[in-house]
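Everything below concerns the one structure shown next.
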Amino acid sequence: MSSSTLLHLLLLSSLLFSCLSCLTNVEDEFSYIEGNPNGPENWGNLKPEWETCGKGMEQSPIQLRDNRVIFDQTLGKLRRNYRAVDARLRNSGHDVLVDFKGNAGSLSINRVEYQLKRIHFHSPSEHEMNGERFDLEAQLVHESQDQKRAVVSILFRFGRADPFLSDLEDFIKQFSNSQKNEINAGVVDPNQLQIDDSAYYRYMGSFTAPPCTEGISWTVMRKVATVSPRQVLLLKQAVNENAINNARPLQPTNFRSVFYFEQLKSKLGVI
């Protein structure tokens, strides 16, 4: 039995017998289930302030293909400086997120400093890479002083446990065993995340959930990290029934440029 099949079986049993929060949730404002009245194809019609979800021309996520990128060596490795800081875990009903209380460090893009604010998790992944959708995606949301946003995305496939999520497992379990939607997680270190910035994609897009705000700088890591089936199961158990698979469908690229950086190597080592 594959790990993916096992995950689905465990998830079904957990929803039937132990997901107490699913029994008491009222209908959500939006759903990830295609075909539902409040599903992804209808997000733009649910509220006037969500109109961009249906009419925006630079929406995320998108399909990333190596044969449709513009190579740009001037991008360079990410200039990031993260630090351990107090954080809380929040269950929005649609996803589990890490919300940093203090200064968790920053990322610099085009000489603009973006502070790390929170980390969202989506399963399966929202972005696809060369036709493949992965088991999990972590999205690190950053904001600048003038309210510009930048998201760093890490794609995961099943394998060894992710060290960052390993530190949070006991807290995530509490969401599926109680009515809590916010838990203090103590000091959380974003450096535990498996970020390999030797190769990545860069494009302009949007947030992937309503109100689907555009003008977001996306950086998607080329190297895929690993996460255990158990860790993904815990994230799925925590959310509402209509967000178990909380990945927005792929959006049209609409002739946007997707840039690609890869650190060059020579016989003497990395250039």
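The backbone N, Cα and C atoms fix where each Cβ goes, glycine too.
Here the original residues are kept at every noted site.
Pulled from Swiss-Prot, these are the features on record:
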ACT_SITE  His94  active site, proton acceptor
BINDING   Asp95, His120, Phe121, His122, Gln139, Thr208, Ala209  L-ascorbate binding site
DOMAIN    28-262  domain 'Alpha-carbonic anhydrase'
MUTAGEN   Asp95 to Ala  Loss of dehydroascorbate (DHA) reductase and carbonate dehydratase activity
MUTAGEN   His120 to Ala  Loss of dehydroascorbate (DHA) reductase activity and carbonate dehydratase activity
MUTAGEN   His122 to Ala  No change in dehydroascorbate (DHA) reductase or carbonate dehydratase activity
MUTAGEN   Gln139 to His  Slight decrease of dehydroascorbate (DHA) reductase activity. Significant decrease of dehydroascorbate (DHA) reductase activity by the addition of Zn(2+). Increase of carbonate dehydratase activity by the addition of Zn(2+)
MUTAGEN   Gln139 to Ala  Slight decrease of dehydroascorbate (DHA) reductase activity
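For His120 (mutagenesis position) paired with Ala209 (L-ascorbate binding site), the C-alpha to C-alpha distance reads 11 Å. Of the residues the record lists as binding L-ascorbate, namely Asp95, His120, Phe121, His122, Gln139, Thr208, Ala209, the two whose Cα atoms sit farthest apart are 12 Å from each other. Local packing around the Cβ, expressed as the count of other Cβ atoms within 10 angstroms, is greatest for Thr208 among the recorded positions Gln139, Thr208. Most Cβ neighbours within 10 Å among the recorded positions His94, His122: this distinction goes to His122. Rounded to a whole value, the Cα-Cα separation of the residue listed as 'active site, proton acceptor' and Gln139 (mutagenesis position) is 14 Å.
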